[in-house]
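K.L.:
Look at Swiss-Prot and you will find His706 tagged as active site, backed by a curator's inference. The annotation GTP binding site is assigned in Swiss-Prot to 640-646, 663-665, 756-757, 759-760, 825-826 on the grounds of a large-scale study or a structure entry. According to Swiss-Prot, the domain 'tr-type G' annotation covers 629-846. Looking at Swiss-Prot, you'll find the mutagenesis Val640 to Gly noted as follows: Loss of activity in vivo. Retains full activity in vitro. Under mutagenesis, Swiss-Prot gives His706 to Gln with this note: Loss of activity in vivo. Partial activity in vitro. For His706 to Glu, Swiss-Prot lists a mutagenesis experiment annotated as follows: Loss of activity; both in vivo and in vitro. Loss of EIF5B release from the 80S initiation complex, certainly due to loss of ability to hydrolyze GTP. In Swiss-Prot, the entry for mutagenesis Asp759 to Asn states: Loss of activity; both in vivo and in vitro. The structure shown retains the original residue. According to Swiss-Prot, the mutagenesis experiment Arg1105 to Ala carries the following note: Disruption of contacts with the Met-tRNA acceptor stem; when associated with A-1174. According to Swiss-Prot, the experimentally introduced change Arg1174 to Ala is described as follows: Disruption of contacts with the Met-tRNA acceptor stem; when associated with A-1105. Experimental mutagenesis at this site is recorded by Swiss-Prot as Arg1199 to Glu, annotated: Disruption of contacts with eIF1A (EIF1AX); when associated with 1188-E-E-1189 and 1218-R-R-1219.
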Amino acid sequence: MGKKQKNKSEDSTKDDIDLDALAAEIEGAGAAKEQEPQKSKGKKKKEKKKQDFDEDDILKELEELSLEAQGIKADRETVAVKPTENNEEEFTSKDKKKKGQKGKKQSFDDNDSEELEDKDSKSKKTAKPKVEMYSGSDDDDDFNKLPKKAKGKAQKSNKKWDGSEEDEDNSKKIKERSRINSSGESGDESDEFLQSRKGQKKNQKNKPGPNIESGNEDDDASFKIKTVAQKKAEKKERERKKRDEEKAKLRKLKEKEELETGKKDQSKQKESQRKFEEETVKSKVTVDTGVIPASEEKAETPTAAEDDNEGDKKKKDKKKKKGEKEEKEKEKKKGPSKATVKAMQEALAKLKEEEERQKREEEERIKRLEELEAKRKEEERLEQEKRERKKQKEKERKERLKKEGKLLTKSQREARARAEATLKLLQAQGVEVPSKDSLPKKRPIYEDKKRKKIPQQLESKEVSESMELCAAVEVMEQGVPEKEETPPPVEPEEEEDTEDAGLDDWEAMASDEETEKVEGNKVHIEVKENPEEEEEEEEEEEEDEESEEEEEEEGESEGSEGDEEDEKVSDEKDSGKTLDKKPSKEMSSDSEYDSDDDRTKEERAYDKAKRRIEKRRLEHSKNVNTEKLRAPIICVLGHVDTGKTKILDKLRHTHVQDGEAGGITQQIGATNVPLEAINEQTKMIKNFDRENVRIPGMLIIDTPGHESFSNLRNRGSSLCDIAILVVDIMHGLEPQTIESINLLKSKKCPFIVALNKIDRLYDWKKSPDSDVAATLKKQKKNTKDEFEERAKAIIVEFAQQGLNAALFYENKDPRTFVSLVPTSAHTGDGMGSLIYLLVELTQTMLSKRLAHCEELRAQVMEVKALPGMGTTIDVILINGRLKEGDTIIVPGVEGPIVTQIRGLLLPPPMKELRVKNQYEKHKEVEAAQGVKILGKDLEKTLAGLPLLVAYKEDEIPVLKDELIHELKQTLNAIKLEEKGVYVQASTLGSLEALLEFLKTSEVPYAGINIGPVHKKDVMKASVMLEHDPQYAVILAFDVRIERDAQEMADSLGVRIFSAEIIYHLFDAFTKYRQDYKKQKQEEFKHIAVFPCKIKILPQYIFNSRDPIVMGVTVEAGQVKQGTPMCVPSKNFVDIGIVTSIEINHKQVDVAKKGQEVCVKIEPIPGESPKMFGRHFEATDILVSKISRQSIDALKDWFRDEMQKSDWQLIVELKKVFEII
């Protein structure tokens, strides 16, 4: 209390000083005295602030807790908002109360202006925005620091004007602040904001006495001096303020009209949110702190009519009231209860949640608006581009007519005359100028558009520049007709430069096309200069266009007509589609049009054909008929000698296996099984519904089982719809069986297992005319037991491969369990059950896959050379149909081969395609069939890749490109070396098998061919005699060798190995290689020197000279008989050749590293013998004497006998002997 009394006494002294200062200023002589008291007043205020700081902090904390404890919420919202939100409201409320008393009005104006200064924390003249109120404690300091001035006449008017300007600034800045807060403010910032506002209110409440007193003093002073002129000035000021406010409102209205609808909504929502937040905050602050509104303050202030004594009394009363209020506040400061605090916290949490929700909604709405705007802009852009493209295309057409020489202006005629004159001049000089026809026609190259050549880019650039000029002309003509005569100065100069450059080059003069391009560019320049000429030219163009269109209708179907058709199609599609799908359609058409700009005629035709092929494929895929099924393709896989071909022979009633070389299948074969044969084979099956068989037959593919033919097994499995895996019941799963299982797994191909050779079970009684399940029941107990035992063992082996298996008559779920069918190819048991199961599974589970489709799908299986027919290809036709005369594209070794079908040959039903039969010739073949195709240039065809049919000539390049992609992988496998053997086989499949074997044996191959061995093949192989005679060999697999070719090979020294079984060929060739190697080793035995490093054992010197016999330790390498030795430390003295090596009195050929041996070194013939102790000593290391020839001989013929450490020693010795 003592502190407070002291403060009060200081305040009273302060007031006296202020009054004196004001009086001095009014009289006009107190200008100098004014500053000092004001400064002292500022200092005292600071002191007071420091003293009250602790109390203020406590007040803040307690008021935060009692946010919602008071019950009053919405009553005082308007009152609390009005003094802070708008200056307009303040003025209106003032006007109402000021009507009665002018003196009172003046005092209130002064008072209010001072209050505004305190609230907004303004300095003497500079206006600060209201937003500064957000900055908590800094604001309080400013509030206390502000010096108080007495108000003269001029000051009053200025202050009022400043206040209005400041209010406008404040309102704008508050809006900006609210926007920032709504977009990116967190909950914590809003709390800070609330606290700062509360702090300001507290300050206002805590110091009402001094403010009012100072206000009264000013009022008294100003009331005494006020004149009529001042009143008039104030009135004018108010009117001016009103006018400014009206202008500001009009400006805001205009801005709002300019904003788009989306932005309006956004700003409104933000504004409403901001007001709501401010109102809630203000209402809570007023309830908690009890701030006296402006109206109440005005009511409390005394009238201006009273004299100074009355004012003093009032001041004293106010001080008393202030003391009472402080006491009341202390009582309040005791704090709210825990329940109140909890309620307040919950309310705060709810408020935060509400703010976050509003923020999220606002963000979503903004995002939606942005997306809609982007979509609208994209649509506009696409529309614009479409229009531009149409214009551009029209210009292109006119340009083309001009380039063709149908429209010639005066300048063009002159240019042509010049070009003709230069041509004649060149011809007179004897230069041969090639004409267009004489030049060889360039083959069109289809490349990526990124890889364009520079001239093409330049051409397209010129064309685009000319198009831009044209477009500019049109714009000028349409938009600004006055400026038609004045062309832009830069562009024509550039065009003229390009013309001059073109004329300087005599090659450009010689080419008609390039001169026409230059002329075409000229036309566009002249068009701008002469608009009258342009109109005449346009009329001529229209006439020429009509004639051009007629010519195009008659002749050129691939050119502009195709483009027009494409346009029509795209227009129809666009008109039919909905609004949502439009952008994507336009995008795709954009890319087409853009690419048309710089494409050649061939490229346009290419794209047209590509589109046609895609459209046809799409139509075929839609028109799939599930009612009509094609024949399923069934592949037979398994290990060697499991009886694959024998099973098929039993089905076909043929003897193919007996006719094969060694009974081994080495080619892929196909058999067509008709429906009649299926019914015949399955007659013993009782529950087989023969009436409702939907498949027209079956196409069975037989594959080789040998290790080398993995390529053929792979090819066969990739074609088939379902497979038969043949397993020998006596041997179970074997290596190639497991390989086949993995192939089928990778291709996701369903299969059934034939447990073959059940006739080899002891005491088996055959019964081919009954079901195999019934046959098994009839067998003796020991036979049944053996069968069950072996079947279970095989089921376990399948489980090890990750497959569930069960006997077919016990299999309830064929989708998860593989069916095992016991069969015997010899007796015929189980064959009917096998066929029945295949038919059932294909009809039920594979009906979608077997649905009839017109889209051609065919694969080349084998390439064969047949006598009398030339090279033929065996094709499996999976879908669609083939006709005689069709243009086919097949993969070749040197690229795709285009040829025509000269003949379609089919083997008779139930006959093998690969076996020479009396083939039936057909004009048309439907799927699924194994077909032999006769045609031209099929020698270099590659098997295992698709066959394609071109229905129109322009489709050929498209289909070629498709095949090239698939060809790359196959061609990478066949890589020819510079040095190597020559390989020939009857089919590509067996050739691949042979090449695979050579690759694993590390034998290079330099040439391959399919078909019989001719003289030309021997000539090619004989080239190797010069390079490497060991590779002058022809490996002929399953092919005939012509007599003259054999004679030529004998005379040249070329070896021909021929065999019908691939393994025999392997054996013969490996034997030849070994013999050749031995022969060469004998030949190079004396040249090849093996590296060695030996140390002398001095205690074992048996003979020191001629021959030297001593004990040595082999430190590195290997010592062999015949190795020349030398001593590098004694100037490389040669001591002789190792003629004998002994270990424990036993003679050996080689001594390896680490062994201690006795060696006999004899002197080199013709040289004087060297002596131990004279020419070399025990400390010297002996090494073998190597040379470049010896190293080469080791590399070529003794590589197998060398180890890695030996090669390292050679490297070391090379440095010692300085061998390059």
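Cβ atoms are placed via backbone N, Cα and C, with glycine included.
Predicted, not measured: the structure shown is a model, and the values here were computed from it.
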K.L.:
What does the structure give for the C-alpha distance between Thr642 (GTP binding site) and Asp759 (mutagenesis position)? Integer Å is fine.
P.N.:
13
K.L.:
Can you give me the Cα-Cα distance between Val640 (mutagenesis position) and Lys646 (GTP binding site) in Å, rounded to a whole number?
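P.N.:
About 12 Å separates the two Cα atoms.
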K.L.:
Can you work out the mean pLDDT of the predicted model over the domain 'tr-type G' (629-846)?
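P.N.:
Overall, the domain 'tr-type G' (629-846) comes to a mean pLDDT of 81.
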K.L.:
Determine, using Cα-Cα distances only, which of these mutagenesis positions is closest to Asn756 (GTP binding site): Arg1105, Arg1174, Arg1199.
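P.N.:
Comparing Cα positions, the candidate nearest Asn756 (GTP binding site) turns out to be Arg1199.
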K.L.:
Relative to the Cα of Arg1105 (mutagenesis position), which of the recorded positions Lys646, Asp759, Arg1174, Arg1199 has the closest Cα?
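P.N.:
So, of the listed recorded positions, the one sitting closest to Arg1105 (mutagenesis position) is Arg1174.
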K.L.:
Secondary structure at Ala825 (GTP binding site) (DSSP, helix/strand/coil)?
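P.N.:
SS state of Ala825 (GTP binding site) = coil.
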K.L.:
Quick one: which of these recorded positions, Lys644, Lys646, Ala825, Arg1174, Arg1199, have their CA within 10 A of Asp759 (mutagenesis position)?
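P.N.:
Taking Lys644, Lys646, Ala825, Arg1174, Arg1199 one by one, the ones whose Cα falls within 10 Å of Asp759 (mutagenesis position) are Ala825.
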K.L.:
Closest of the recorded positions to Arg1199 (mutagenesis position), Cα to Cα, picking from Lys644, Lys646, Ala825, Arg1174?
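P.N.:
Closest recorded candidate to Arg1199 (mutagenesis position) by Cα: Arg1174.
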K.L.:
Determine the Cβ neighbour count for Arg1174 (mutagenesis position): the number of other Cβ atoms within 10 Å of its Cβ.
P.N.:
9
K.L.:
Determine the minimum-neighbour residue: among Lys644, Lys646, Arg1105, Arg1199, listed as recorded positions, which Cβ has the fewest other Cβ atoms within 10 angstroms?
P.N.:
Arg1199
K.L.:
In this structure, which of the recorded positions Val640, Ala825 has the fewest other Cβ atoms within 10 Å of its Cβ?
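P.N.:
So among Val640, Ala825, the recorded positions given, the one with the fewest Cβ atoms within 10 Å is Val640.
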K.L.:
Helix, strand or coil: which one is Arg1199 (mutagenesis position) in, per DSSP?
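P.N.:
In the DSSP reduction, Arg1199 (mutagenesis position) maps to helix.
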K.L.:
Taking Cα atoms as reference points, which of the binding-site residues Lys644, Lys646, Ala825 is nearest to Arg1174 (mutagenesis position)?
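P.N.:
The answer is Lys644.
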K.L.:
Since the record lists Thr642, Asp759 as recorded positions, which of them has the fewest other Cβ atoms within 10 Å of its Cβ?
P.N.:
Asp759
